[in-house]
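First the structure, in the form of structure tokens, and then the observations on it.
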Amino acid sequence: MAAPQDVHVRICNQEIVKFDLEVKALIQDIRDCSGPLSALTELNTKVKEKFQQLRHRIQDLEQLAKEQDKESEKQLLLQEVENHKKQMLSNQASWRKANLTCKIAIDNLEKAELLQGGDLLRQRKTTKESLAQTSSTITESLMGISRMMAQQVQQSEEAMQSLVTSSRTILDANEEFKSMSGTIQLGRKLITKYNRRELTDKLLIFLALALFLATVLYIVKKRLFPFL
């Protein structure tokens, strides 16, 4: 059965290896980082935490090495501690290089964005001028349409006024026709009445004339032929 001290040594070594791999992975992430600067800052914060954990575990392993009873095991563990320290220093150097590479990449990207931003500003200026010209053209077109619609409205009003006048004229003519129709009907009645009266007058004249002739004949008869 392994001694408790050996178990602690094994666990400590495993954690040192784990933190070392995590540091290497974060350093690679920094190499691949193209910005922004806040992303780089976040990665560096994680690297610092892992380095601190790694340093503590190396110190724990060194303390365990010093507590070994056998000199050979002590020296072996101290050699491992030294190797871990060298590896940590190598990781720190790689970390600095990765930061330098990342910062250069970010600077280049920012310069490219500035240049592109100038192009974008020129494009925006051109676009604004084009939009202003288009807006002016659209405004003129709308004003032309508005004038045309106003003319059409005026023509419609004039046509409506003409229709109203024509309708009024027709109504007046209709009233005149009605008045004339009444006058014609009245004239017809008067003519009919006059015709009837004329016939009656003729009949009365004829009767009076007949009566007069009869009277004359009677008088003549009495005078000329008294014996009859």
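The backbone N, Cα and C atoms fix where each Cβ goes, and this holds for glycine too.
Quick caveat, the model's predicted, so the values are computed rather than measured.
In three-state terms derived from DSSP, L114 (mutagenesis position) belongs to a helical segment. Cβ neighbour count for L114 (mutagenesis position) (all protein chains, 10 Å cutoff from its Cβ): 9. As a published mutagenesis entry, L114 to A appears in Swiss-Prot alongside the note: Loss of proapoptotic effect. No effect on interaction with RINT1.
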